[in-house]
Amino acid sequence: MLGQCTLLPVLAGLLSLESALSQLCTKDNVSTCQDCIRSGPSCAWCQKLNFTGRGEPDSVRCDTPEQLLLKGCTSEYLVDPKSLAESQEDKERDQRQLSPRNVTVFLRPGQAATFKVDFQRTQDNSVDLYFLMGLSGSAQGHLSNVQTLGSDLLKALNEISRSGRIGFGSIVNMTFQHILKLTADSSQFQRELRKQLVSGKLATPKGQLDAVVQVAICLGEIGWRNGTRFLVLVTDNDFHLAKDKTLGTRQNTSDGRCHLDDGMYRSRGEPDYQSVVQLASKLAENNIQPIFVVPSRMVKTYEKLTTFIPKLTIGELSDDSSNVAQLIRNAYSKLSSIVVLNHSTIPSILKVTYDSYCSNGTSNPGKPSGDCSGVQINDQVTFQVNITASECFREQFFFIQALGFMDSVTVRVLPLCECQCQEQSQHHSLCGGKGAMECGICRCNSGYAGKNCECQTQGPSSQDLEGSCRKDNSSIMCSGLGDCICGQCECHTSDIPNKEIYGQYCECNNVNCERYDGQVCGGPERGHCSCGRCFCRYGFVGSACQCRMSTSGCLNNRMVECSGHGRCYCNRCLCDPGYQPPLCEKRPGYFHRCSEYYSCARCLKDNSAIKCRECWNLLFSNTPFSNKTCMTERDSEGCWTTYTLYQPDQSDINSIYIKESLVCAEISNTTILLGVIVGVLLAVIFLLVYCMVYLKGTQKAAKLPRKGGAQSTLAQQPHFQEPHHVEPVWNQERQGTQ
């Protein structure tokens, strides 16, 4: 619980930080009011005269409204255009289901504009229904039943509208034929249906979805009115689609144009197939609401299309087709009670979302389309339309429409990327007669620049002059410590005593250096500061002049600085790698390395030059070194050699002195006698142990019992077998020959 309580303030802080960051005004490369308002939705411009001080850039005028007010700009001088929408009230509201008719939106990049669209459902004045049926061999039973439904269908349409009309078309062997234009004559509808015959083939009518698109786009041929439009497809077969990212695998894609010639669909030589995108687009574009009536075994297959086609209704066809009229009634009730608000194609820099407030009390904000269900006649629903732009744009138009209904809203979008400033032409004298006053700043004539057009440029603009007062594009003009006058920085006088500001960009001063003993550069007697660096007087060194130049602490007893293996800094040795402070005299482990030179010592002692080639870094000395000793080393013969190593200053070569005499251990007679005695004792002990073991074994053997006396033989043993000898045959033959 404590962790949750701790987390809440953190989350609140993060939200506050995000809100604060969203209100920041980024004003890179801003020099005019237009640049300012285009740089971000939170930026405003102050057009007050003389708002900036001497040398201050015009970008100071660009900031958030709150910051500009704090800087002394009053609200009357703020230029801060806001996105807004103006709706044109509909004088014919009672005759329309969707209002308003027109909306004009003024849109500033990054700042949303909102407006409301109301939809009120009324009874339809006109409903057109086109009946499209697949007539493959398997449709014989359905055709017979549908042929008697003409009056029932028209009666169903007139129940839901003031004027209903029906039309008919068929699909036979992948070919669509438009048979009856939309009409209010149910008898004619029935007569045309009775003329139809099913195909003798049982093949699937593969062109049925292409026929759906032809019905949708051939407006004149079908006879669609500006009212509610329904397309009923009755089929007992699967569908085929062109290859796209959703469904289907075929390759020949329809061109989306009307190809009816005297009622017959004329393809381009090979069958065309619709993609889901084409199908949904053409139905929505022409405001046609599809109803697909299929047998129960095909319902799940066709329901896949509902994901991609808005307001598509799938009905289950009974075995005797008697429920077609009721399916149409149910589909109309369902489709008419669902209101889906959508818009035509818009450029990618514009974004439109919808907040839906439905009649049943539900709401659905921030969606790419408006959506309310359960809308009954005379119910009103409201949609809030939100539109934003990512950048400045040209004038745009788009339309908002409720799918399945003819009414639409025309939206005109205009960019807010220019400043509407106060008239200031009377203040042209502030520009020295060489420019005009606009939005609080001088717009200089060609050849002049500067805050008051006081600089004669022969080409460079005011912005170019300001650029010469910056070290780089990311730096502040004159480092924020000076004024840019005609392209040159005039540095301010500091209010801190003895502080001086100077440099081409006012980037230098005489105080921002390292300190020693609480003073800049150790005080004036040690050095002085210039542009962030200490310049020391004679006798002092160091980044803060903290060190004296004396080297007494770096000299060894031979008066060599750091023993030649380092440098003296601040009277202390900084030793080279491998040498030890304080005077860099010996390497770490120097005495341990004596043993490494033992073989060289013996080699040099024996004066065997050929064997001593690996001792190139040793210099043999005949003179012993004072106070330089090494422990002695012993060889395999027991002789001890004493030698001394010495490394001179400023050299990596060791000198070696080897003591002339070898100390070898001598073997005395007493030592020999002791060795003999020990050997004899060990031999006697071995013989005694052997005899004792032998006697014990003999005694154990004598105690074993004897059966049958000493005459016992192997033949008496239970496992013994008498050997059997057979005389070789060759021996007998040999005797016979003899």
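Placed from the backbone N, Cα and C atoms, the Cβ positions cover glycine too.
Every position carries its original residue.
Shown for the domain 'PSI' (24-74): DSSP residue counts in helix, strand and coil, namely 17 helix, 5 strand, 29 coil. The domain 'PSI' annotation in Swiss-Prot covers 24-74 and is backed by sequence analysis.
Taken from Swiss-Prot, the feature domain 'VWFA' applies to 126-329, supported by sequence analysis.
The DSSP breakdown of the domain 'I-EGF 1' (421-454) into helical (H, G, I), extended (E, B) and coil residues amounts to 7 helix, 10 strand, 17 coil. The feature domain 'I-EGF 1' is assigned by Swiss-Prot to 421-454.
Residues or ranges marked as domain 'I-EGF 3' in Swiss-Prot: 508-546. If you look at the domain 'I-EGF 3' (508-546), the same-chain residues 6 or more away from its ends with a CB under 8 A from one of its CBs are 494, 496, 498-502, 569-570.
All protein chains considered, the CB of G539 (variant position) has 12 other CB atoms within 10 Å. One natural variant catalogued in Swiss-Prot, G539 to S, is accompanied by this note: In strain: BALB/c and C3H/HeJ.
Residues in the domain 'I-EGF 3' (508-546) partition by DSSP class (helix H, G, I; strand E, B; coil) as 0 helix, 16 strand, 23 coil. Per-residue confidence over the domain 'I-EGF 1' (421-454) averages out at a pLDDT of 83.
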